[in-house]
Amino acid sequence: MFRLNSLSALAELAVGSRWYHGGSQPIQIRRRLMMVAFLGASAVTASTGLLWKRAHAESPPCVDNLKSDIGDKGKNKDEGDVCNHEKKTADLAPHPEEKKKKRSGFRDRKVMEYENRIRAYSTPDKIFRYFATLKVISEPGEAEVFMTPEDFVRSITPNEKQPEHLGLDQYIIKRFDGKKISQEREKFADEGSIFYTLGECGLISFSDYIFLTTVLSTPQRNFEIAFKMFDLNGDGEVDMEEFEQVQSIIRSQTSMGMRHRDRPTTGNTLKSGLCSALTTYFFGADLKGKLTIKNFLEFQRKLQHDVLKLEFERHDPVDGRITERQFGGMLLAYSGVQSKKLTAMQRQLKKHFKEGKGLTFQEVENFFTFLKNINDVDTALSFYHMAGASLDKVTMQQVARTVAKVELSDHVCDVVFALFDCDGNGELSNKEFVSIMKQRLMRGLEKPKDMGFTRLMQAMWKCAQETAWDFALPKQ
């Protein structure tokens, strides 16, 4: 009897021991899983604000409602601004050739903020549908949406407001008339412009829009490497099929290409190959020609020149010159600098050039040619910095001559230093200058077209998958 009681007591003791030691591990596992769940919930909560901003860029079908609501609120303020502005201009009595300064009211600022969010976070399909202004109806009755070259520049330039009564899926309707279209060809693009090669009137289709943004957002070196990879016989030329492969690979690496999804409902599908006008331009009428990297890079250079020319003309130059503040605005357009600092930099520029002589297009183009070599410029400026030399205006002009083979005028250097000489000692803040100029060179097209929420969730999911077994297995 005593033996049976002892055995039962030992058995119960063993069961209790197993329950105690076995139950402590699940408790620890549950604590770890609860900690992971808490961190995940915190990350989702922190991302809610980002999603809210994203929703503003995606949800409104057009800006008509926004314009009407904001117009009522800002009507009185706008009228006051206009009245005050008219009084000031009447008192100052400016020169007849001078343009009146156009002040943006509360309503315009809110609309431009909304349009900037569209440029930054929307899909290529929505960007194209919002900033395109023409819908051409063909003789069979089929309709296709087109951009003008000015629309294209506006779609990639921050703070450029879309014309009134034109917005998402709101267009000027034109019926196709071959004779009239041919007569109006020079209305949208000059004969020497690269846009003239795009077909009727120099208009830009959705496929052309994706192709042009790809060309603008891809460095020259990337195209050189891609051409060499598909040049199997080493003659430096590619045929049409090989070029389509080059284009597809390059496009898949850009932010526009990664965000694009074909949308048959809107008609914005990425057609295989290029438009007929571009294929003829690159490969001849029979499409059996060869395209060299030299000819393609010349096409890229002309495109950059024409886009820069359109940007210059948008500032309404007087006697072929734009003001120093307008040039500074071109440099800072894609900087991403906070509004307060941006305002301070513009005020500093206005202080230095109250009665400036302005800048010609040749001076502006020389500086942007200098920017095309910004990586080499960064290296050269770093060498000067390590050698203890000051980065003054003479140094910048020397770097431009050595690296980019262009001459920067003294006046251009004065404007650049007025913007980036923070402490006023006559020396350039090269780190900030180089970082902002790299963004300006790519026109903001290299930035991801999202708020980063998707990438955050993908990283969290990958981390959870890799660490799940570590939480589940007991510690040794």
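Quick reminder: no glycine exception, Cβ is built from N, Cα and C everywhere.
The noted changes are left out; the structure has the residues it started with.
According to Swiss-Prot, the protein carries these features:
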type	residues	note
BINDING	ASP231, ASN233, ASP235, GLU237, GLU242	Ca(2+) 1 binding site
BINDING	ASP421, ASP423, ASN425, GLU427, GLU432	Ca(2+) 2 binding site
DOMAIN	218-253	domain 'EF-hand 1'
DOMAIN	408-443	domain 'EF-hand 2'
MUTAGEN	TYR121 to Ala	Decreased ability to inhibit MCU channel activity in absence of calcium
MUTAGEN	LYS126 to Glu	Abolished ability to inhibit MCU in absence of calcium
MUTAGEN	ARG154 to Lys	Does not affect interaction with MCU
MUTAGEN	ARG221 to Ala	Abolishes homooligomerization
MUTAGEN	GLN253 to Ala	Does not affect interaction with MICU2 in presence of calcium; decreased interaction with MICU2 in absence of calcium
MUTAGEN	ASP376 to Ala	Abolishes homooligomerization
MUTAGEN	GLN398 to Ala	Does not affect interaction with MICU2 in absence or presence of calcium
MUTAGEN	ASP421 to Ala	Abolishes mitochondrial Ca(2+) uptake; when associated with A-231; A-242 and A-432
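Positions of the features from Swiss-Prot, shown on the structure.
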residue : record                : DSSP class
TYR121  : mutagenesis position  : helix
ARG154  : mutagenesis position  : helix
ARG221  : mutagenesis position  : helix
ASP231  : Ca(2+) 1 binding site : coil
GLU237  : Ca(2+) 1 binding site : strand
ASP376  : mutagenesis position  : helix
ASN425  : Ca(2+) 2 binding site : coil
GLU432  : Ca(2+) 2 binding site : helix
Distance from ARG221 (mutagenesis position) back to GLN253 (mutagenesis position), taken between C-alpha atoms, in Å: 14
Per DSSP, three-state class assigned to GLU242 (Ca(2+) 1 binding site): helix
Most Cβ neighbours inside 10 Å, all chains, among the recorded positions GLU237, ASP376: GLU237
Alpha-carbon spacing, ASP231 (Ca(2+) 1 binding site) to GLU432 (Ca(2+) 2 binding site), which is rounded to whole Å: 39
Outside the domain 'EF-hand 2' (408-443), six or more residues from its ends: residues with CB under 8 Å to it: 156-157, 216-217, 324, 327-328, 330-337, 345, 348-349, 352-353, 357, 359, 363-364, 366-368, 370-372, 374-375, 377-378, 381-382, 385, 390-393, 396-397, 400
Across the domain 'EF-hand 1' (218-253), average pLDDT on the 0 to 100 scale: 82
Chain-internal residues, separated by at least six, CB under 8 A from ASP423 (Ca(2+) 2 binding site): none
Distance from ASP235 (Ca(2+) 1 binding site) back to ARG221 (mutagenesis position), taken between C-alpha atoms, in Å: 18
Residue among the mutagenesis positions LYS126, ARG154 whose Cβ has the most other Cβ atoms within 10 Å: ARG154
Cα-nearest neighbour of GLU237 (Ca(2+) 1 binding site) within the listed recorded positions, ARG154, ASP376, ASN425, GLU427, GLU432: ASP376
Distance, ASN425 (Ca(2+) 2 binding site) to ASP376 (mutagenesis position) (CA atoms, angstrom): 25
For GLN253 (mutagenesis position), the three-state class that DSSP assigns: coil
Nearest of the recorded positions (TYR121, GLN398, ASP421, GLU427, GLU432) to ASP235 (Ca(2+) 1 binding site) - Cα to Cα: GLN398
Fewest other C-beta atoms within 10 angstroms, as judged across ASP235, GLU242, ASP421, GLU427, GLU432, which are the recorded positions: ASP235
GLU242 (Ca(2+) 1 binding site) and GLU432 (Ca(2+) 2 binding site), distance between Cα atoms, whole Å: 40
